[in-house]
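J.: Questions regarding the structure given below will be posed in turn.
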Amino acid sequence: MVAISMIWFFTKRMPRIFALAFNLISIFLLIFLLIGCYNPSNQSTFLVKYKFDDNSPFYTIIEKSYEKSNTTLGLEEVIIRSGYMGVCIDNIPSQYSSYNNMTTFSNSICYARKNLSSVPLYRDLEIQLSNIASSSSKTQSSVVLNILKLAQLTSVNVIHPYVLMATVILTILMFLFILYVTVPKLPFKLAVNKFLLLLSSTIVLTWGIGAMWTHVGINASYRLVPSSSMNIITVKKGKKAAVMAWFSFAFLLLDSVVLWLIFLRDRKSLKDEIDNVPCAQNRYNNYSSDSSTLHSKV
């Protein structure tokens, strides 16, 4: 009997269980997307990847620029990945640690997105391409390119994490409310169900905007950075992050659709129950003239 009761319990609440499953998948996708490039273990979840193009005619100039000092030798081979919460630098030369007094060395290191200007690599990755004389002055101005600064600008100024953070918090809140209405014999379920409809629609709208902005930011960097750097820097789009963003949106949309269908089903069931209630006999028909003429026959 217990097994039958459990089967009936889950069968009756299967739509809400699907909603919980969709919600839980969305939470995991959004969290892994948020912490991408926060440490070397999850740097594969990047938004944009930058590196110097070794086919560029300026590549030899970049090599010579880094060869001027033993501390920067080989930095032209670095790969920089930009994420929501941080920036990861990969393929760091092995000799770089000895010249910078690093106690432990790894060829990959990640920094928080707003704490880059103070790290040694930020200054060491600056390259001076040429000196251009001004038409109004005999003095020459330096043309400086910093690949790490471009990655920082992507994470700080182009693709912001705040919409994603708000979506994660609201999605976790929605999971708790769905879990609440799934448990039987709890009060205020009607109010919570109505609130869930509003909350799910808000989350879909919020992350819909966030996913579209992520798509725009990734493609803007992909198209603008190579041209603006005279094709010195190549850019690769983070397909994994883009897929996670759109799949999480799809699951949130499914979640909202399921909740609306459950609400409409419950409203229809309630209406059918009200319609099936038999009408009570009118106690005011005390005289034969008050009733139908069919009942007034002698």
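Just so you know, glycine gets a Cβ as well, placed from its N, Cα and C.
In case it's useful when we look at the structure, here is the feature table from Swiss-Prot:
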{"type": "VARIANT", "residues": "Leu153 to Val", "note": "In strain: CLIB 413 haplotype Ha1"}
{"type": "VARIANT", "residues": "Ile203 to Leu", "note": "In strain: CLIB 630"}
{"type": "VARIANT", "residues": "Val204 to Ile", "note": "In strain: K1"}
{"type": "VARIANT", "residues": "Ala220 to Glu", "note": "In strain: CLIB 413 haplotype Ha2"}
{"type": "VARIANT", "residues": "Arg223 to Ile", "note": "In strain: CLIB 630"}
{"type": "VARIANT", "residues": "Lys236 to Asn", "note": "In strain: CLIB 219"}
{"type": "VARIANT", "residues": "Ala241 to Thr", "note": "In strain: CLIB 388 haplotype Ha2"}
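Would you situate these features in the structure and describe their surroundings?
T.: Every protein chain considered, the tally of other Cβ atoms within 10 Å of the Cβ of Leu153 (variant position) stands at 17. In the three-state DSSP scheme, Leu153 (variant position) is classed as helix.
Ile203 (variant position) carries a helical DSSP state (H, G or I). Counting only residues at least six positions away in the same chain, the Cβ atoms of Thr167, Leu170, Thr171, Met174, Leu252, Ser256 sit under 8 Å from the Cβ of Ile203 (variant position).
Its Cβ placed at the centre, Val204 (variant position) has 18 other Cβ atoms within 10 Å.
For Ala220 (variant position), the same-chain residues 6+ apart in sequence whose C-beta sits under 8 angstroms from its C-beta are Val158. According to DSSP, Ala220 (variant position) is assigned to a helical segment.
For Arg223 (variant position), applying a Cβ distance below 8 Å and a minimum sequence separation of six or more within one chain yields no residues.
Counted within 10 Å of its Cβ, the other Cβ atoms near Lys236 (variant position) come to 15, all protein chains included.
Within 10 Å of the C-beta of Ala241 (variant position) there are 25 other C-beta atoms, taking all protein chains into account.
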J.: How big is the gap, in Å, between the Cα of Leu153 (variant position) and that of Ala241 (variant position), rounded to a whole number?
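T.: Leu153 (variant position) and Ala241 (variant position) have their Cα atoms 18 Å apart.
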J.: Can you tell me the three-state DSSP label for Ala241 (variant position)?
T.: helix
